[in-house]
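Copied over from Swiss-Prot:
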- Ser66: active site, schiff-base intermediate with substrate (ACT_SITE)
- Cys80: active site, proton donor (ACT_SITE)
- Ser237: active site, proton acceptor (ACT_SITE)
- His251: active site, proton acceptor (ACT_SITE)
- Thr167 to Ser: In strain: Canton-S (VARIANT)
- Ser172 to Thr: In strain: Canton-S (VARIANT)
- Tyr346 to Asn: In strain: Berkeley (VARIANT)
Amino acid sequence: MLENGSHFFEGVEKLLEIWFEESSNGDDDLRNISRSDWENVLSNVNCQIISTSKNDIIDAFVLSESSMFVSKRRWILKTCGTTTPLKCLGQLLKLAEANGYNVVADLFYSRKNFTRPEAQITPHQGFTEEVTYLDSIFPNGRSYCLGSMNLECWYLYTFSRSDIKITPQLISDEKNVDSDPDQTIEILMQDLDPETMSIFYKNKFNDANGATVKSGIDTILPTMHIDDFLFDPCGYSMNGINDKGEYMTIHITPENQFSYVSFETNVALSNYRKLINQVINTFKPGKFIVTIFANKCSLAYETMKELEVEYSQGSHWKRTDMQCCNFPSYNLLFAQYSHSEKTGDYL
């Protein structure tokens, strides 16, 4: 709530992803952690599990504030509102250790700048505070800000064991933490089309499936098995997982004054241009940010450079910012677009 009593909800999410090093026991698996243990972890975040879906490779959880994904040695938590995901790290690491994973290989914490930062709760009242909190657990972490700090920006904190200088006696113990191909694309959208957003109100559809089909969400990545939820009176979340263990997730805050939609997937593609166009055509934002992470084993590691080209020339999108970063194990592309009056393809 705002100080004057008017309604507000922070759609911008905090995204936390952790990869653990392979354990010596092949039977170790984060998916062995019980639901009750996950509920205890999430109680520190101030969110609850609404529904679950799973296959042989990945477990997906729709939460009261966004989503969680668990695979053998990877954990992803994405939460919106005034949630506090960093506060669950201590408990999470203890659970992981109890299930055979005692070394973090890579950690990523990221978020866009908040619409109402003053409404957030410690340790999320500012990126400096978040970095201080993370540094207390991961003393070799690194923090970044991409985009314009006084306008729209995207914050990132990373930790990687490959950043740590390995002494000779530890070389024989060093694992290949980059053995699994990994890529993630996020599309963060604002100022959405009101007619499209009206689909995600309970007075329009009684169940989430109606909104999923009407909006065309089900056609974005057709191989995904969808678990969706429509909030009362408005708002929408969905998780999709496929037989390869890949995921997608969409979260929608439809209120016109602060509309926000996030799309995320780790589907491996050699070119993300078509996918970006489909997502943007589905939700029709006024502006959006694209981020793509890809490690050296990923199909997208080299081909993500396609988006470094100014595809928006001649279209009704103007690229207002673009930055690339090279990390020890990953490449990152950040690009921001705003609407112009021209017509044509989105990218």
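If you go along the chain as it appears here, the first residue is 1 and each next one adds 1.
Just so it is clear, glycine is given a Cβ too, placed from its N, Cα and C backbone atoms.
The residue listed as 'active site, proton donor' is surrounded by 24 other CB atoms, counting those within 10 A of its CB over all protein chains shown. Cβ neighbour count for Ser237 (active site, proton acceptor) (all protein chains, 10 Å cutoff from its Cβ): 26.
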